Amino acid sequence: MALSSFCSSDGSDPLWDWNVTWHTSNPDFTKCFQNTVLTWVPCFYLWSCFPLYFLYLSRHDRGYIQMTHLNKAKTALGFFLWIICWADLFYSFWERSQGMLLAPVLLVSPTLLGITMLLATFLIQFERRKGVQSSGIMLTFWLVALLCALAILRSKIISALKKDAQVDMFRDSAFYLYFTLVFIQLVLSCFSDSSPLFSETVRDPNPCPESSASFLSRITFWWITGMMVQGYRQPLKSSDLWSLNKEDTSEEVVPVLVNNWKKECVKSRKQPVRIVYAPPKDPTKPKGSSQLDVNEEVEALIVKSSHKDRDPSLFKVLYKTFGPYFLMSFLYKALHDLMMFAGPEILELIINFVNDREAPDWQGYLYTALLFVSACLQTLALHQYFHICFVTGMRIKTAVVGAVYRKALVITNSARKSSTVGEIVNLMSVDAQRFMDLATYINMIWSAPLQVTLALYFLWLNLGPSVLAGVAVMILMVPFNAVMAMKTKTYQVAHMKSKDNRIKLMNEILNGIKVLKLYAWELAFQDKVMNIRQEELKVLKKSAYLAAVGTFTWVCTPFLVALSTFAVFVTVDEKNILDAKKAFVSLALFNILRFPLNILPMVISSIVQASVSLKRLRIFLSHEELEPDSIERWSIKDGGGMNSITVKNATFTWARDEPPTLNGITFAIPDGALVAVVGQVGCGKSSLLSALLAEMDKVEGHVTLKGSVAYVPQQAWIQNDSLRENILFGRPLQEHCYKAVMEACALLPDLEILPSGDLTEIGEKGVNLSGGQKQRVSLARAVYCNSDIYLLDDPLSAVDAHVGKHIFEKVVGPMGLLKNKTRILVTHGISYLPQVDVIIVMSGGKISEMGSYQELLDRDGAFAEFVRTYANTEQDLASEDDSKNGVSGLGKESKPVENGILVTDAVGKPLQRHLSNSSSHSVVTNQQHSSTAELQKSGVKEETWKLMEADKAQTGQVKLSVYWNYMKAIGLCISFLSIFLFLCNHVSALASNYWLSLWTDDRPAVNGTQENRNFRLSVYGALGILQGVAVFGYSMAVSIGGIFASRRLHLDLLQNVLRSPMSFFERTPSGNLVNRFSKELDTVDSMIPQVIKMFMGSLFSVIGAVIIILLATPIAAVIIPPLGLVYFFVQRFYVASSRQLKRLESVSRSPVYSHFNETLLGVSVIRAFEEQERFIRQSDLKVDENQKAYYPSIVANRWLAVRLECVGNCIVLFAALFAVISRHSLSAGLVGLSVSYSLQITAYLNWLVRMSSEMETNIVAVERLKEYSETEKEASWQIQETAPPSTWPHSGRVEFRDYCLRYREDLDLVLKHINVTIEGGEKVGIVGRTGAGKSSLTLGLFRINESAEGEIIIDGINIAKIGLHNLRFKITIIPQDPVLFSGSLRMNLDPFSQYSDEEVWMALELAHLKGFVSALPDKLNHECAEGGENLSVGQRQLVCLARALLRKTKILVLDEATAAVDLETDDLIQSTIRTQFEDSTVLTIAHRLNTIMDYTRVIVLDKGEIRECGAPSELLQQRGVFYSMAKDAGLV
């Protein structure tokens, strides 16, 4: 009553009147309702939003937008609206002053509306100042205001049309003007304002249009339409992609995660374990002695912190970093879930309307409109939710990849052993992807229970306590699902472990492929990969069985819930009638229930997978980091007067839980000194340099360095970039300095050889450079950086005597470019030693002697004894200044020197060195040096010489042949059986629902019961059982078929890659191949079978829904075909772009892995040059490039879904509309069936297109696997028809007949018309300058490259006519770069297990390794690290010698095999070869000419041609090329 008096002066105007508004054929709202509710609703909306929105804008300033015409118009209209409201208010005051009785509402409403319009105007300007280009808050406000005004407008028009209507001219005119202005404001709010000043969008040449899109465009994803149109017209290219939004870039995302992780680690008080090394107590040792004997065991005392640490929580860190943005998705999801239940409730109203023949028609149309609007709102809310989830997932992946990359740059060497390259790549690819996938569905953890609870609540209202039967079924399923989740986790862990092992092995195979081919070991390693793959597939098969059972329970649970509920409902009381309303409203609710019940186990499974990945990432990110602070660094100006390097009583170790590698190191080096470090293999020379670089853990002592450091590793690390960029290494080009460095490092002649000079791309790991060229590039990089301290780890080993002498004189020596720099040179060359300032003699991890050359000779210690012995025994071959004579023999027992350090026996008990190769503490990377560098320069343009082929994206539609290939890989029987079972499942589902509609139409008997109840129930149950059997069958068939396909596709890929020629690996970045074996194969393993199941399910569901709608309302046939056409067009329109975006994303992913691999291999070089930040930026850039393709693809999904769901919503609209129109001729059961199916069709259509797109985008993985399964292959491995006899070659006679060789068809010859015959048993040396064609000759002999012309005859057989393995098994090579693989030492010697242990031990003894291997705890089963890291380079070289001794073939090739070892090791190898290969033909490519002076012949190559050939003594007499080389080496 009070409200009536508030609305009218006489209290005659109620707020609500059912007779006026509902029970009438011409409904209207009361005046009071119009003046209060319809006027106040927009006001209350804006005022309720204002506080939070104002706070949000205050904290998120995006910049200042200049006043534009659009903004001026909106502001002006806001003032006009305010004026209209105040005019209405003043008019009311005027009326009151005239004595009229006015209702209070006429004063209150204009006042409230006027203040609200003022607030709206203020917000328009405040948004402009804060950089808001389009406001969702304001657009919603104007929309609500317009809708409310529209109802009032209709009422005013109806009133005005009445004859006796009283017209209030002023108020009506004011309202019409108000309505017009609100409509204009709404239209203007649909447009976006200009970009803020100084924003990223203004500066970006290709900005993402999202940032400047209007609110309406953003919620409908209209802003991406331009790209979709472009993609439909022609295939998208990477240049068409927009820049990432700033908030999605690595620059923004990664630092936040890394900082939060650091804070979490501090909170968890995760202190590293301290390890104190102490000797065992020895009562016989003098009390004052502090030095340890190398042979004494060292105890490690592990001192743990007193309090128990908890592990840092990565989940907390992820939540803290991404939670706030992600929380917005909660609101959208909650809104969507609530709107979802509007459908069944409106369905109930429609069924009641159909049953009520007296109800006015407009109510049916209203219900139809409500159903359509609720469906549309549901669509918009759902896809905003998905968009936020996908963007969050993308950001998480970016952050995780960035964090892993940054961590990989700083972890310790012991940590690197526990995380191999393959495992870290998996962290970046598979584990990061798991988080991405989980972000989409994690909200289902709370949403699914909410949906289930609401569904059960509405079911209780509909069916009463009978619903408890359904609840009981669901509760019974909980423990079952829990057990399955635990099992899934177990299988997931096992699967990831197998995958890590496989990727690790594949990485090693790809890095060592050249060695595998030379040894003909491809089959052995193929078997190793397949064994791991077999274990992986076993786990996948178990997971498939589990998935089949899971799918069976998930699909059948909703049906069992419905069956049990209906059964209890109709049997508990005979009077309970299952009518259309109860059945189909319940069925609609059961359909809602189906999704959370189906998705929840999948979400649990995803969470389980993500938890495994979370743990793996946490372990990796928790690895101990190197401590650069362990070495004190001073700048030149701050450290004046100090020595350049000072080391006091320092002890270093490679791993904290292992004994030290270097003990009691003490020395000081003044500024500008040249220091040589000499010693035997494995004595700690390279470790000393690594210690100075802070690559090792310092146990005790003090180390100080003054100035910047440059480092040249023992094995050169080369990037996949141009020669120039490898030398500049991120520094600006200074032409004069650059040329001086190139000349000093003897690189100018090489520029003539390279096709595009220093702009030639030199390939991944420098594949097209020789070993010497790579070493000189590495040296040039260091020299160019102009540092203060140079650490040079044997840089002269891989170059010939002439070049070595040149480099020492021009770069390292007293008159070289570095003459004023502090230099520490690890070397084996005696001739350099008289010119150095200080010599450090290493032995057993200690400094045995130290002093100048003359001081050490005067001291008459081990060094002096060696020099005298060497001079006496070798004087017939070399003078004392032989530039390549090695420093060795320094490990032999000698009397104790002054500081009490013993020099231990070299062979007796060598120190096992963890990392002589300190270039990267990783895989040996240089094995792939091909002599492409020996090409003649022939005016090839710069842009034509790209050695490495970037990963290419296919274009256009995925060919049907790809699907057919996948079906064949599955097996055609299984494929067609799966389709048949899918059909059975959906036919039985349709039949059961149609049966239900017939059941609901049964008329109750006179006594109020249904006569056919039990029959109906039995058939309904039987159809459900048939559905369950079909579900289990197709799920099992698809899963098992998927495993068959995965096995076949992997095998094809592996076999083809291993059978590819070396040229394939030289031009294909390893990242491309790793991508195929990791991400693409994971898609085939895990994704494609799931997508097939969902695609087939969606397809049959859509067909079924259309059939039901057409059966119920045949008139729908008028609208279904046009909507079908729209659907088809939108789908094809979308797929064209989506498919190409997926391809571009896949292609841009490969460089991320390639760069990551490259970084891991050269991490110590990067750290030494302090280039971490530059490499981090490069990595971030590559990740962002990858996400540039991914982001449009997820938005395209949303674009499609919104449009297709609109098509689906139209089907709902027309199904309900036709049901309302035909209500007099339709039964309630058919109406219920039709509308309930139409409610589902939106989801089905959405899933169908998503799954068809997912199918096409994921099948791209098959396409990409097939791409590398069909590349050109090298010649057959075995040819039975031409296989040589087992005794071949019996003498070892090798004949080159007019032999020519080129590396590619478009390149020049590198060997030109070689004609030479080498008799069986001859020992032939092959010499020549760098790039002369020496290595090319061996590549031709092993047919790594096939001949361009001519032939090679071995013992009468043309090697081109026999199989490659027939050839390569019969020739042995000891390569320049010794490559070992992870696995046992025995496997590295004999991968085919052809030889007995006795034969292996004999080979080790002859290779001088027996003592070393015997001292190892596991002997032959000693586990070699990845790339043989835990052996020194010299020890690895001796392992290669042992391989050759085991094979004992008639032809042996040494490709600069002793270049990187000291003279003693060289002598050991040479003496073994002379005795053990006495009857064999030996071809030696040599830099140390003294090793071939006793050979029968020497071949001198120059520019691919034989210049000289003859006995060494003859060639010396000729005084030609060989004589000049011998002279440079000091041999004449």
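In case you wondered, yes, glycine gets a Cβ from its N, Cα and C as well.
Don't look for the substitutions in this one, it keeps the originals.
Look at Swiss-Prot and you will find 645-869 tagged as domain 'ABC transporter 1', backed by sequence analysis.
All protein chains included, Gly682 (ATP 1 binding site) registers 25 other Cβ atoms within 10 Å of its own Cβ. Sequence annotations record features per position, and here Swiss-Prot assigns ATP 1 binding site to Gly679, Gln680, Val681, Gly682, Cys683, Gly684, Lys685, Ser686 based on sequence analysis.
For 975-1257, the entry in Swiss-Prot reads domain 'ABC transmembrane type-1 2'.
Around the Cβ of Leu983 (mutagenesis position), 15 further Cβ atoms fall within 10 Å across all displayed protein chains. Here Swiss-Prot describes Leu983 to Met as a published mutagenesis experiment; the accompanying note says: No effect on estradiol glucuronide transport.
A 10 Å cutoff on Cβ-Cβ distances gives Gln1090 (mutagenesis position) a total of 18 other Cβ atoms nearby, all chains included. DSSP gives Gln1090 (mutagenesis position) a helix state. Looking at Swiss-Prot, the entry for mutagenesis of Gln1090 to Glu says: 7.6-fold increase of the estradiol glucuronide transport; when associated with T-1243. Increases doxorubicin inhibition.
According to DSSP, Ser1101 (mutagenesis position) is assigned to a helical segment. Annotation of the mutagenesis experiment Ser1101 to Asn in Swiss-Prot: 50% increase of estradiol glucuronide transport.
Record note (Swiss-Prot) on the mutagenesis of Val1106 to Cys: No effect on estradiol glucuronide transport. DSSP assigns Val1106 (mutagenesis position) to a helix. Long-range neighbours of Val1106 (mutagenesis position) (same chain, six or more residues apart, CB within less than 8 Å of its CB): Ile1120, Ile1241.
For the published mutagenesis Ala1243 to Thr, Swiss-Prot gives the following note: 7.6-fold increase of the estradiol glucuronide transport; when associated with E-1090. Neighbour density for Ala1243 (mutagenesis position): within 10 A of its CB lie 22 other CB atoms from the protein chains shown.
For Arg1329 (ATP 2 binding site), the same-chain residues 6+ apart in sequence whose C-beta sits under 8 angstroms from its C-beta are Pro749, Asp800, His802, Val803, Asp1502. Here Swiss-Prot flags Gly1328, Arg1329, Thr1330, Gly1331, Ala1332, Gly1333, Lys1334, Ser1335 as ATP 2 binding site.
Within the set of binding-site residues Gln680, Gly684, Gly1328, the entry lying nearest in space to Ala1243 (mutagenesis position) is Gly684 (CA atoms). Under the DSSP three-state reduction, Lys1334 (ATP 2 binding site) is assigned to helix. Within the model, the domain 'ABC transporter 1' (645-869) carries an average pLDDT of 85. Calculated from their C-alpha atoms, the gap between Ala1332 (ATP 2 binding site) and Val681 (ATP 1 binding site) amounts to 30 Å.
According to DSSP, Gly679 (ATP 1 binding site) sits within a strand segment.
Between the binding-site residues Val681, Cys683, Ala1332, Cys683 has the most other Cβ atoms inside 10 Å of its own Cβ, all protein chains included.
Cα spacing between Gly1328 (ATP 2 binding site) and Val681 (ATP 1 binding site): 27 Å, rounded to the nearest whole number.
For Gly1331 (ATP 2 binding site), the count of additional Cβ atoms within 10 Å of its Cβ stands at 27 [all protein chains shown].
When the binding-site residues Gly684, Gly1331, Gly1333, Lys1334, Ser1335 are compared by Cα distance to Gln1090 (mutagenesis position), the shortest distance belongs to Ser1335. Here the recorded positions are Gln680, Ser686, Ser1101, Ser1335; the one with the fewest Cβ atoms within 10 Å of its Cβ is Ser1101.
Here the C-alpha separation of Ser686 (ATP 1 binding site) and Thr1330 (ATP 2 binding site) works out to 26 Å. The distance from the Cα of Ser1101 (mutagenesis position) to the Cα of Leu983 (mutagenesis position) comes to 10 Å. The recorded positions shown are Val681, Gly684, Leu983; of these, the one with its CA atom nearest the CA of Lys1334 (ATP 2 binding site) is Val681.
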